[in-house]
Amino acid sequence: MFSRKKPEPAKRRQHDLSQFGLTEIPDDFDPSAGYGEDDGGDSDLEAELAAITGGEGAKPKPKPKAKLLPASDLDKMIADSLRDVSDDDDDDNLESDPDLLGELSGIGGLEEAEEEEPVAQPPAASEEPVQTFLPTTTVDTLSIIKQRLEMYKQAEANAKTAGDSGKARRFGRGLKTLKDLHRQAAAGKSINVDDIPPEVSVKPIGGQAPPVPAEESPAPSTPASPPPVPSRAAPDPPTPGTPVEPTTSVAPTSPPNPLVTQMRSRQTDYKAAALQSKRSGDISTALQFLKVVKQFDVVIKMCEDGQEVDLSDMPPPPAEFLEFLKKMQEEAAAEAVAEPTAAPEPTPVAPAPVLAAATNMLEALQQRLEKYQSVEAAAKAENNSGKARRFGRIVKQYEDAIKLYKAGKPVPYDELPVPPGFGPLPTADAAPVAPTPSLPTSPTSPPPTASTSAGGTPSSSSATTPTAPRKAPSPPKPKELTTRTSGNQQKNNIAEQQMKLLLERQKEFKLAAIEAKKAGEIDQAKEYLKIFKGFDSLLNAASSGLPVDLSTLPVPPSQRDNLEASFAIVSAEECDPTDDICEIGVRMEEQLAKQLMMCKNTRDHHKAMGDVAGMNRFENLALTVQKDLDLVRYSKRKNEPLPKFHYEKRSFNIVHCNTDLTDSELEIVVVRGISYNVANPKDVDTYVRVEFPLLNDESFKTKTNVIRDTSSPDYDERFKVDIQRTNRQFQRIFKRHGVKFEIYSRGGFLRSDTLIGTVNVKLQPLETKCEIHDTYDLMDGRKQVGGKLEVKIRVRNPILTKQMEHITEKWLVLDA
């Protein structure tokens, strides 16, 4: 019950030996019996069996006597069997073997299958020897498949025209089968004739029979003329004993083209020469012959399509080809040497089309996108998936750039690759750049000629292959130098003017930085270089169509030097007012000088903060005030009437910042003590202990120096503490805690120090202010003990927000 199941013996699979290329051997095969003796064996055995059993059996039929050969034929066969057959004769016969030639042409002569060496067999002892064929595709099978392909194509077209969808689908399936068989036959594989779809009746669409030439019989039993031999198979015609199936021709057969016949004959010679060279081991020569064979296919197709072909350049026979190729290479080398001295004639190759000049950025991006899209399509047509994916990514980059440009957003132009033959992308101040004409790339190159050498480098002329004559290109018409601009596009719009101004101003700072570096002013050069880099963001915004506030632009270096050197030393006589006009002029000059000083100080403050926009705004304002001040001084010096002026109320938002500190520093300044309440005010020695809370119950502790013999000491000592303004725990310290100051009186000999008072300063104001500066009463617990302590606590910027101050000034402005 629980015993293991006995393993079944492995069954021997019955294989059909015919699929391995062997003849199927029957099960009752007797190797001891002779051929042709099976017919009489059964009757003899039956007669013998009847005699043994006592019955009278029928008399056996007499065996036919074997036909004896004459003695002369027997001697001839023996002599032939003893004769040695040379291998050269077999190789000569194999040069025109259609099977081997088809196989060599099918794989391009580079990856040929392992050849089977023919075995010399003695002639059979019969008058008619049986010819054996290798299981490869013959010329007749390939031609039959091609004829059936034409039949089924025409039949499918007729069925579709007649509206018979059932027939069209049936013919389509047969056409697909024929295409698969044709592909296998071209590769040299074995084709079963029974698998070829049968012939179909092809009739013209109009219902009338096609005209039949007078010399041909209309009977269907008459075999049609054999079709032209394809370039992949051997050109030898089929043997007379091989029957050709009759086909129904759609159109009357046209007489063969003598040019095609001549080229096919020469192509056949080159095929045989390539096969012979390969067998002899000369691979390079075989490759050259195969290249010529492939180039013959191109020219034959051109001739069959009705194009004009010049046979004066057809390669010579294979025996003379190597000398001819060597001569052509020498001529090409001579022409290459003579090329710099003699101006060559223009080649008949049509020049590449010159694209129109791009008038704006969008058009330039579109041109480059179309270029990469064409290269991607060519790569897909060549089945080059790697190249197609690579150029597909570039196409996606350009599509995203065009979307960003249309949306008015900044576009990373420096990340976009430039296709060959195209110049840089146009800018606002540069003229439109047209892509330079480049040589045609490989997808658009003309078909290869037979002048290709063994190494793959083409010769200078196409004298080795018959090619179609090309027409000389017509001279290009002169293009207009001006580019038409659409009506809704303004050439000098605001965005382009801003771009031009920004580029000019950036160039000035670049030159100023170079000059400052040459003069040895490294700090000044660094400052100019920072301003030069700051223009990049403005240029990106302007190129994307965003408006730019030109009032925030930095003043050019030349005007800045004039602004710095605007102050002049005047004498007392020049400042004495002589009358009311001089008095008004002096007041105006003082007011303008005050305004100028305020602008320069605020400019320096914003510069130290790193606020470039604020610095540029006040610098431009200072430049305007400087011009007004110069005009007033000039009028006074020349005794001319003063210019008209008026006062305005101007508001300024000033950002307070302690620029001498960093963001991670807090400065504690113990300034002075005021009137300490002590017993000996003139002899007391005091100092201050400082305690600042830190994280994890730690604290920063320090003390000042001892100031002797005064109750109002000036300490003026500064201490810096490292803080972490982005840490939330540290922010809670500023909200809840404070700095503790303890004022001590120094004790005498063997006496300890005495606490005078304590001051606690809250840090919460530093959340919105950058400085705390005040005097605080000295406390003992909650009781004042008398005296005060002046303390200052500073940070670079407030902890939470920036400290803004709104200032309104009475501003003197000269009328234009």
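Just so it is clear, glycine is given a Cβ too, placed from its N, Cα and C backbone atoms.
Original residues only.
Feature list (source: Swiss-Prot):
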- ARG173 to Glu: Loss of function, probably due to disruption of electrostatic interaction with shrb; when associated with E-393 (MUTAGEN)
- ARG393 to Glu: Loss of function, probably due to disruption of electrostatic interaction with shrb; when associated with E-173 (MUTAGEN)
- PRO557 to Ser: In lgd24; defective differentiation of sensory organ precursor cells (MUTAGEN)
- 637-776: domain 'C2' (DOMAIN)
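A separation of roughly 39 Å, to the nearest angstrom, links the Cα atoms of ARG173 (mutagenesis position) and ARG393 (mutagenesis position).
All protein chains considered, the CB of PRO557 (mutagenesis position) has 19 other CB atoms within 10 Å.
Across the structure, ARG393 (mutagenesis position) and PRO557 (mutagenesis position) are spaced 44 Å apart at their Cα atoms. Here the Cβ of ARG173 (mutagenesis position) has 12 other Cβ atoms within 10 Å, regardless of which shown protein chain they belong to. According to DSSP, ARG393 (mutagenesis position) is assigned to a helical segment. Applying DSSP to the domain 'C2' (637-776) sorts its residues as follows: 14 helix, 68 strand, 58 coil. Confidence in the domain 'C2' (637-776), given as mean pLDDT, stands at 90. In this structure, PRO557 (mutagenesis position) is part of a helix by DSSP.
ARG173 (mutagenesis position) falls within a helix when secondary structure is assigned with DSSP. Every protein chain shown contributes to the tally, and the Cβ of ARG393 (mutagenesis position) ends up with 11 other Cβ atoms within 10 Å.
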